[in-house]
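Peer 1: Here's the feature list from Swiss-Prot:
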type	residues	note
DOMAIN	6-65	domain 'HTH tetR-type'
MUTAGEN	ARG144 to Ala	Reduces DNA binding affinity and ligand binding
MUTAGEN	TYR174 to Ala	Reduces DNA binding affinity and ligand binding
Amino acid sequence: MRSADLTAHARIREAAIEQFGRHGFGVGLRAIAEAAGVSAALVIHHFGSKEGLRKACDDFVAEEIRSSKAAALKSNDPTTWLAQMAEIESYAPLMAYLVRSMQSGGELAKMLWQKMIDNAEEYLDEGVRAGTVKPSRDPRARARFLAITGGGGFLLYLQMHENPTDLRAALRDYAHDMVLPSLEVYTEGLLADRAMYEAFLAEAQQGEAHVG
């Protein structure tokens, strides 16, 4: 594909992410094309259909977040972590898109969030191999828990924010309010001992044995 085509492809995708995030998935291809500075025919040329365009947006958003998370978890350099935090407002279009996906539901939304869970399992494993993340008894379940609570928690925070339509401000405030408490829980733990965990684990294992 010619470089000009690649540039148009990326420009359309970026405009679509912004338009979907701002107006919802009911926005038309003509509006997306206008925002990208191209014709609706060129959108179809690159993506085939509106569903194809949304799928491309899903893939891009999921990969951008996976890449960012992996870089943070594999690094021992505070400069990397603080640099990402300084740029958190730049993630506003991606987060607006994810919020719309959570709110819209449907098969495409389920597919996107399944991909997010898959990616979480992948970057957590990268952290384990890098020695920055503790191994898990059940890596898949841990990834699912973190992806769902992370996405749902941000959605709830956004609903409680004084200006929920301003994603840049919401992300800035979210980082201020939530990063240190979450890091404390992840790093120091919450419960004073393993008694509750061991009790529920034994119960789960006993149930699995009965099923087997």
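Each Cβ is built from the backbone N, Cα and C atoms, and glycine gets one as well.
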Peer 1: Compute the C-alpha separation of ARG144 (mutagenesis position) from TYR174 (mutagenesis position), stating it in Å without decimals.
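Peer 2: A Cα-Cα distance of 21 Å.
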Peer 1: Including all protein chains shown, what's the count of other C-beta atoms within 10 A of the C-beta of TYR174 (mutagenesis position)?
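Peer 2: Result for TYR174 (mutagenesis position): 18 neighbouring Cβ atoms inside 10 Å.
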Peer 1: What is the Cβ neighbour count of ARG144 (mutagenesis position) at a 10 Å cut-off, with all protein chains included?
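Peer 2: Neighbour count, Cβ to Cβ under the 10 Å cut-off: 18.
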